[in-house]
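A.B. asks: Okay, these came from Swiss-Prot:
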BINDING   K98  ADP-alpha-D-glucose binding site
MUTAGEN   K441 to E  No effect on activity, but reduced interaction with PTST
MUTAGEN   E449 to K  No effect on activity, but reduced interaction with PTST
MUTAGEN   E452 to K  No effect on activity, but loss of interaction with PTST
MUTAGEN   E486 to A  Loss of activity
Amino acid sequence: MATVTASSNFVSRTSLFNNHGASSCSDVAQITLKGQSLTHCGLRSFNMVDNLQRRSQAKPVSAKSSKRSSKVKTAGKIVCEKGMSVIFIGAEVGPWSKTGGLGDVLGGLPPALAARGHRVMTICPRYDQYKDAWDTCVVVQIKVGDKVENVRFFHCYKRGVDRVFVDHPIFLAKVVGKTGSKIYGPITGVDYNDNQLRFSLLCQAALEAPQVLNLNSSKYFSGPYGEDVVFVANDWHTALLPCYLKSMYQSRGVYMNAKVVFCIHNIAYQGRFAFDDYSLLNLPISFKSSFDFMDGYEKPVKGRKINWMKAAILEAHRVLTVSPYYAQELISGVDRGVELHKYLRMKTVSGIINGMDVQEWNPSTDKYIDIKYDITTVTDAKPLIKEALQAAVGLPVDRDVPVIGFIGRLEEQKGSDILVEAISKFMGLNVQMVILGTGKKKMEAQILELEEKFPGKAVGVAKFNVPLAHMITAGADFIIVPSRFEPCGLIQLHAMRYGTVPIVASTGGLVDTVKDGYTGFHIGRFNVKCEVVDPDDVIATAKAVTRAVAVYGTSAMQEMVKNCMDQDFSWKGPARLWEKVLLSLNVAGSEAGTEGEEIAPLAKENVATP
């Protein structure tokens with residue numbers, strides 16, 4: 001367990017702290033710690049009664065208090081008699097830090113659970129100087145490797161969720177500018193050498209936060225979260241959390257009723273390290289067997305290793321993943337289970353499809369497109385946006401030519417290498433291709449060569465470009481997602497919301513979200529071996545594109561567009577399913593929530609530095 005310093009008696013209450021002119025924590029330190037409650041510059045100090053009641057303070061405010069505050073207008077009706085206390089821990093949280101689906105989930109799912117009346121926190125590293133997160137002045141001491149480190153917490157309250165950021169130089173010093181490509185390593189495909197220490201620190205800090213942060217931003221909940229909580233650990237970076245919970249806390253009578261759900265967003269990244277590195281984790285020898293792992297690869301070392309994700313699968317109380325079909329794939333065998341299939345078969349693995357940000361991705365309000373539209377005006381609007389897209393990327397402007405878009409990371413998982421080889425087989429059709437993505441330098445070079453190989457027919461843009469991503473999503477007729485494996489996928493969800501028909505590989509969440517012939521076209525199942533491009537996959541991709549283009553301009557295409565736009569991919573449905581799973585863990589005080597809108601008025605957008 002960590003040691004809390006004296007400054008932890010003061011914690012962030014609201015973002016009004018900095019607005020009141022306090023420039024540093026030194027002002028707070030001048031307050032005398034008396035046995036009485038006091039408020040200063042948005043901070044609240046613990047008094048003696050607080051310390052005796054910290055566990056009970058994690059519960060919702062009383063009905064009497066709720067009645068007093070009922071005069072305040074909220075965005076929707078919420079009844080919060082008793083809700084769960086849910087804490088999400090991850091290496092990313094959108095929009096502050098995001099490389100893909102993980103950041104989107106931690107950005108979107110927590111507000112949806114909060115909207116159902118639960119108390120929700122997210123905990124993520126503070127990679128940058130986020131201008132909307134304030135220093136709580138809470139400092140804890142955590143042992144990382146053979147050193148004791150001081151760790152601070154920053155906080156902001158958005159859309160009913162306590163957003164907590166773990167502050168330490170091990171996170172902040174490594175990231176300069178955009179966090180997108182530097183969260184895990186200096187360049188794509190290269191990890192930081194001290195990632196074990198970085199994420200060990202994150203897991204331990206996450207277990208301290210519910211007890212030491214006395215957060216009062218919500219008028220529905222007050223005080224520390226306490227011990228009756230559900231931790232949701234996401235991917236290998238947080239895999240140590242169930243181990244630390246058991247060894248450092250429950251062994252000492254703390255968090256006795258807490259539970260851990262481990263959510264797999266991408267099983268390809270498991271946290272495999274040298275076997276001798278186990279000593280860096282400061283865990284008892286009794287957990288070593290959960291980490292013990294053998295594979296046939298030479299990275300990071302040949303032979304025996306430790307595997308963080310394996311340990312989380314075995315030690316967590318429940319295992320989830322991000323789509324039902326992906327859950328089936330994970331237990332199907334060594335290839336798609338990436339050598340963890342036999343351990344997953346020992347557990348109950350459930351899949352819940354992800355939602356999407358229906359505010360950012362909304363064709364009727366999208367700030368990046370000049371013409372707004374909905375399901376009733378899509379037929380008239382899309383050709384005009386297509387012409388703007390063609391002009392923007394330098395293709396001949398012709399609304400009658402079908403445009404196929406690709407948006408994603410340029411790497412083997414996303415199948416960009418398969419697509420590049422397939423393009424030559426369907427470029428004879430009356431079609432244009434736009435590829436937007438960044439990633440491996442070799443693959444970036446491949447897409448940049450398309451314009452020379454197929455002038456007036458194909459173009460590649462190897463840049464991070466949000467406005468262009470929105471324009472492609474709205475202006476293209478088809479979006480292609482040729483992934484070798486895809487746990488859930490968001491590109492196809494965005495596309496369908498904009499009436500852009502997806503052409504997808506038959507894997508993971510793509511199977512769950514795209515119905516062949518109704519809301520899109522399926523290519524088939526790809527070979528998951530990434531070392532080479534399977535010629536059969538190239539042929540299947542070209543055939544699927546040919547089939548889609550044949551439907552273009554027909555009444556069947558118009559019907560498919562409307563079917564796509566008629567789907568509901570908001571977080572409301574997934575939140576109900578998540579709630580059901582979390583309630584099944586029977587943490588004390590947990591009761592079902594109430595359907596409603598955001599507890600706090602919805603911010604126009606989360607503010608995060610680039």
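Yeah, the Cβs are placed from backbone N, Cα and C, and that goes for glycine too.
If you look at the structure here, what lies around each of the features I listed?
C.D. replies: Around K98 (ADP-alpha-D-glucose binding site), a 10 Å sphere centred on its CB holds 19 further CB atoms from the protein chains shown. DSSP classifies K98 (ADP-alpha-D-glucose binding site) as coil under the three-state reduction.
K441 (mutagenesis position) falls within a helix when secondary structure is assigned with DSSP.
The Cβ of E449 (mutagenesis position) lies under 8 Å from the Cβ of G460, each on the same chain and at least six residues away in sequence.
A 10 Å cutoff on Cβ-Cβ distances gives E452 (mutagenesis position) a total of 8 other Cβ atoms nearby, all chains included.
Neighbour count (other Cβ atoms within 10 Å of the Cβ, all protein chains): 32 for E486 (mutagenesis position).
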A.B. asks: At the Cα level, what's the spacing in Å between E486 (mutagenesis position) and K98 (ADP-alpha-D-glucose binding site), rounded?
C.D. replies: 17
A.B. asks: How big is the Cα-to-Cα gap, in Å, between E452 (mutagenesis position) and K441 (mutagenesis position)?
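C.D. replies: So the Cα of K441 (mutagenesis position) lies 18 Å away from that of E452 (mutagenesis position).
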A.B. asks: If one measures from the C-alpha of K98 (ADP-alpha-D-glucose binding site) to the C-alpha of K441 (mutagenesis position), what distance in angstrom results, rounded to a whole number?
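C.D. replies: Per the Cα atoms, K98 (ADP-alpha-D-glucose binding site) and K441 (mutagenesis position) stand 20 Å apart.
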A.B. asks: Once the chains shown are all counted, how many other Cβ atoms turn up within 10 Å of the Cβ of K441 (mutagenesis position)?
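C.D. replies: Its Cβ shell of radius 10 Å holds 13 other Cβ atoms.
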